[in-house]
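Working notes for the structure below.
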Amino acid sequence: MDFISSLIVGCAQVLCESMNMAERRGHKTDLRQAITDLETAIGDLKAIRDDLTLRIQQDGLEGRSCSNRAREWLSAVQVTETKTALLLVRFRRREQRTRMRRRYLSCFGCADYKLCKKVSAILKSIGELRERSEAIKTDGGSIQVTCREIPIKSVVGNTTMMEQVLEFLSEEEERGIIGVYGPGGVGKTTLMQSINNELITKGHQYDVLIWVQMSREFGECTIQQAVGARLGLSWDEKETGENRALKIYRALRQKRFLLLLDDVWEEIDLEKTGVPRPDRENKCKVMFTTRSIALCNNMGAEYKLRVEFLEKKHAWELFCSKVWRKDLLESSSIRRLAEIIVSKCGGLPLALITLGGAMAHRETEEEWIHASEVLTRFPAEMKGMNYVFALLKFSYDNLESDLLRSCFLYCALFPEEHSIEIEQLVEYWVGEGFLTSSHGVNTIYKGYFLIGDLKAACLLETGDEKTQVKMHNVVRSFALWMASEQGTYKELILVEPSMGHTEAPKAENWRQALVISLLDNRIQTLPEKLICPKLTTLMLQQNSSLKKIPTGFFMHMPVLRVLDLSFTSITEIPLSIKYLVELYHLSMSGTKISVLPQELGNLRKLKHLDLQRTQFLQTIPRDAICWLSKLEVLNLYYSYAGWELQSFGEDEAEELGFADLEYLENLTTLGITVLSLETLKTLFEFGALHKHIQHLHVEECNELLYFNLPSLTNHGRNLRRLSIKSCHDLEYLVTPADFENDWLPSLEVLTLHSLHNLTRVWGNSVSQDCLRNIRCINISHCNKLKNVSWVQKLPKLEVIELFDCREIEELISEHESPSVEDPTLFPSLKTLRTRDLPELNSILPSRFSFQKVETLVITNCPRVKKLPFQERRTQMNLPTVYCEEKWWKALEKDQPNEELCYLPRFVPN
């Protein structure tokens, strides 16, 4: 039995071994086939890799680079290739050992089985990589488009803007569209190029980075071509825009892209071009530059950044970098002239670069003197300035109408860096005939609208105040160049304001001129005989040394429309003014005239007569005004007050009265001065005039206890400026009971002077809806007034002046102020001036502080011990305090570490 059992076991072992040998031989056969398949597959994968690498290298020459997806695929191929190479080495080593002894076969069989499984895994990976390669080939091209690095000139002074833009382009920022705007030549393209290069050199999170250089002629079809070319797309020239848009959309929809559009002139419908609109889900961005903030709005820019002019320091650095010759600028005389040239550029980079290059080889002081003189008088003649002007002309030509272009050119009549009152500017435009009343449209509002267009086009800037505008130096030079037919007819304009002239230009220089502006000089005399057949505009205002106008001065100015003699020292008007039969606008405000000549009535087309602040004006004959049937504006604020002094003598003309004004059918704006209570009572009787009163000065109305302002001024709806002086019995102003929340809605300036019995300003409380347009309040010599708490929530109040009010104890009464800090307190206040307020204890209750005040002037207010500002940890937007040094040093400090905080800037006065 043992023998049989042993035999059975032995047979079973032999049979089992035979079966294992057969299985091992099968594995060996499968492994060899798998190795062959692996070698073929890896070879094919290498070929695909080599083709892709070649394409990347070729596209790299065009400024393109490998996409993140392609880069990951190439990395995976390299890993797979390494694994394959190692496995093939192991297989070949095993093949060399196949002749070894039989006892190793079982071991080899096990190892071959494991090796076969690894081969299968690698083959599977290779298959997946091949599938991914197909997706990469059709995914907007095998490589993704990027901007190539753009060579740019040195960048000066835009570091802060760079940081702002890069922050916007960061992953955390959800807003998708940024509009960068500013005037031509200010550096928008340079900023965009710097951003482009920064992203390329330091890396970014976008799959696709596309730069498109726009122009005025670019349409949506052209944008499609530019974007399509950058994406590597191709299409037939006859293919429709819709099909092209679809291709672009398919190429971009799964990508995170950044589209950079430089110099956009017209609104672009991104979706119509096929570019997906950026949103917080796709995290894409579109950034564009333009010269118009209006276009930023039309394009849906969620973030708008204005590229500002360079500060003086950076402007000097840029200019010097173009001159190159440091030794040249070390000469004090040449440096002084260079600084004049730089100042004329007004921080405009293009002008600085152009003029710096033009002066680089000028070594003598005489050359620099000549350059500064030419730049002052005829800047277009400076080398390179024609290029600067050509760039600005694009913006000029792009204005929507000839009306806008005329209004723009008119702004050049004022001095460099001069802030122009918007309302005054619009009044000139009306006088010139640019604006006319039609269909009930208010011409002043229309003028504001046009100024908004010019500001949006970056051709005008906001002035020193919100109510003002100004024109950049270089833009002004360009405007004068355009006004003279691009320098061809210089004799058409004689514009020399603020030049320091003591003599007027010679008579022959006036003959061909259409426009003459000699304002703000020191001219003492004018030519005796002038023939100006084409002259339409003459500005002589602010020549304080001018005391007389020659008798026949106006005889030969037959088409003159605008004449401004304001703030000269003239004492009389020559009778030759009667020849100005085309005159529309006449300003003699601030002059020393005492009589209006009767001949003024001959100016039948006159619409605007400004005589405000002519305090010496005593006589206005009826015939000087009554014949002016087209008169719309008559301003006698702080002026003539002889309303009830009509004379009927044989040798004396009857004087102007209130009744005469009612016959001026076109009158819309009236400025009135009243110097007696009787006159004030008389004015109350002429109800038809009340709606026209916009400027009112009341003085010396003694026995007037309460001033019923609403009854006099049509509930105050149109009153814009109110001045009350030396009405010693006045206690307060009466406000309408039936207009609790809507009285004096147009009032902008309030002046109260020498009202010794005034205990409060208004008869009832002031809500936020009242006085909603008041900008400036001046109160002086009102010795019974305790506070001005009513001013605290006026939404547009910018300036408060309190002078010599002996009993004022606080600006805001403690019991009339909110119990906690209120952000609506003084929401717009910028300037506070106080002087000679001996009882003033505090400017604000201790729990409050000014948030937006920029200037505080305190003189002789000894009881004030604390500034109404919070200490700040940064120097940004610190207010300036003008005060006595002794008072400044005595200020109370609440915290022992206050010296670590930034206090307001101190300026001794």
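Using the three backbone atoms N, Cα and C, a Cβ is placed for every residue, glycine included.
Keep in mind that this structure shows the original residues, not the substituted ones.
Swiss-Prot lists 135-440 with the feature domain 'NB-ARC'.
Counting every protein chain shown, the number of other Cβ atoms lying within 10 Å of the Cβ of Gly182 (mutagenesis position) is 22. DSSP assigns Gly182 (mutagenesis position) to coil in the three-state reduction, placing it in neither a helix nor a strand. Annotation of the mutagenesis experiment Gly182 to Ala in Swiss-Prot: Reduced interaction with NRP1.
If you look up Swiss-Prot, you'll see Gly182, Pro183, Gly184, Gly185, Val186, Gly187, Lys188, Thr189 marked as ATP binding site.
Experimental mutagenesis is annotated in Swiss-Prot for Thr189 to Ala, with the remark: Reduced interaction with NRP1. DSSP gives Thr189 (mutagenesis position) a helix state. Taking the Cβ of Thr189 (mutagenesis position) as reference, residues of its chain lying under 8 Å away and at least six apart in sequence are, in sequence order, Asp262, Asp263, Thr289.
Swiss-Prot lists Ala456 to Thr among its mutagenesis entries, and the accompanying note reads: In 209C; abolishes disease resistance to AvrRpt2. Mapped onto three states, the DSSP output places Ala456 (mutagenesis position) in helix. Within the same chain, the residues at least 6 positions away from Ala456 (mutagenesis position) whose Cβ sits under 8 Å from its Cβ are Ser292, Ile293, Ala294, listed in sequence order.
DSSP classifies Glu644 (variant position) as coil under the three-state reduction. Under its natural variant annotations, Swiss-Prot gives Glu644 to Gly the following note: In strain: cv. BG-4, KNO2, cv. Po-1, cv. Wu-0 and cv. Zu-0.
Variant annotation in Swiss-Prot: Gly649 to Glu, described as In strain: cv. Wu-0; the structure shown retains the original residue.
Around Glu699 (variant position), taking its Cβ as the centre, 17 other Cβ atoms fall within 10 Å, counting all chains. According to Swiss-Prot, the natural variant Glu699 to Asp carries the annotation: In strain: cv. Yo-0.
Long-range neighbours of Glu703 (variant position) (same chain, six or more residues apart, CB within less than 8 Å of its CB): Leu677, Asp729. Annotation of the natural variant Glu703 to Asp in Swiss-Prot: In strain: cv. Ang-0, cv. BG-4, cv. Bur-0, cv. Co-1, cv. Ct-1, cv. D2-9, cv. G2-1, cv. Kas-1, cv. KNO2, cv. Mt-0, cv. Po-1, cv. Pog-0, cv. Pu-8, cv. RLD, cv. Tamm-17, cv. Tsu-0, cv. Wu-0, cv. Yo-0 and cv. Zu-0.
Looking at Lys188 (ATP binding site) and Gly182 (mutagenesis position), their Cα atoms lie 7 Å from each other. Taking the C-alpha positions, the distance from Glu644 (variant position) to Glu699 (variant position) comes to 15 Å. Within the group of binding-site residues (Pro183, Gly184, Gly185, Gly187), the Cβ with the highest number of other Cβ atoms inside 10 Å belongs to Gly187. Distance from the CA of Glu699 (variant position) to the CA of Gly182 (mutagenesis position) is 49 Å.
Every protein chain shown contributes to the tally, and the Cβ of Lys188 (ATP binding site) ends up with 26 other Cβ atoms within 10 Å. Around Val186 (ATP binding site), taking its Cβ as the centre, 25 other Cβ atoms fall within 10 Å, counting all chains.
Glu644 (variant position): 13 other CB atoms within 10 A of its CB, across all protein chains. Following the DSSP three-state reduction, the secondary structure of Glu703 (variant position) is coil.
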